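Database features (Swiss-Prot):
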{"type": "MUTAGEN", "residues": "E47 to D", "note": "Unchanged"}
{"type": "MUTAGEN", "residues": "H98 to N", "note": "Unchanged"}
{"type": "MUTAGEN", "residues": "H197 to N", "note": "Strong decrease in specific activity"}
{"type": "MUTAGEN", "residues": "H290 to N", "note": "Strong decrease in specific activity"}
{"type": "MUTAGEN", "residues": "H292 to N", "note": "Strong decrease in specific activity"}
Amino acid sequence: MNWRCDVQNFEPDVKISLTRVGVTNLKKLVRLKRTNKRPIILLSTFEVFVNLPSSQKGIHMSRNPEVIEGIIDEALELESYEMETICEEIVKRLFEKHEYATEAEVFMVSDFMTKEKSPISGKYSQEIHKIMGGAKGIKKDDEIELTKIVGAEVVGITACPCAQNLIKEICIKNLKEKGFSDEDIDKILDSVIFATHNQRGIGRIILEVPTGYDIEIMDIIEIIKKSMSAEIHGILKRADEAYVVEQSHKNPKFVEDCVREMAKRVVEKFKHLPDETKVLIRQINMESIHRHDAFAEKVATLGELRRELLSYE
């Protein structure tokens, strides 16, 4: 049947342009081929947006899922494909479907499984991390300026430096009251690990770069993991558990420390990325003895981070 009425093309009652209109929470199964490796299967959640001029009542909403479906099918035919590349292709296709749009944006989040082993026993377990891919496009005349988005979110453990120092002071006071000499106290302090409270830390890094630059998602995952007090694991035998607790308490970190460490490692790792690369670094620590959670964030360009770090060398 040919539908004669296209309400979306009507003029709106209130003629105001809209920054982003689209669909969210759109779930799709994505299969990424890899050269000489098994494909990666991802259950991904998409957000897809275009801008809307003041002269048009609505976007053609059903075109967004249609575009995603088509790009996913095409990705199955290629030898190798990445999340952000899929998103770039979706953005290009959105401009074809929404001829009135001058801006388009796609963001996808997926659970990504890696096989990792525990630190002492070497037991393998499946570890799940969140990975993000995306793209933004701005259309000027017939040219489309693209940027791509790559990111990850990883869970780890942090140990509070403040509480640990309080416990250390209490121990020193108790040892002095029991008659230990300063020399003996120093030997004892060097031999023991002081208690503190822990948090489950959630670290996130998202990079937005011009098209043409490649970022390996595992590099981002490793940076986040190494920036907390210790890594967590799906399987821990007794020796592993002791090791993780010991390592986390030997490496106490505030939520602020985690963000600064991630920023430093991003600068060190991604020397090939241009200064205009946008960087979002975020850490949330879920407190164990407080009713609140701790939060820290850094938003900057890679060039700003480089200059800030150089100024203190």
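The backbone N, Cα and C atoms fix where each Cβ goes, glycine too.
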For E47 (mutagenesis position), list the number of other Cβ atoms lying within 10 Å of its Cβ atom.
17
By Cβ count within 10 Å, point out the most packed of the mutagenesis positions listed: H98, H292.
H98
Pick out which of the mutagenesis positions H197, H290 has the most other Cβ atoms within 10 Å of its own Cβ.
H197
Does DSSP give H292 (mutagenesis position) helix, strand or coil?
coil
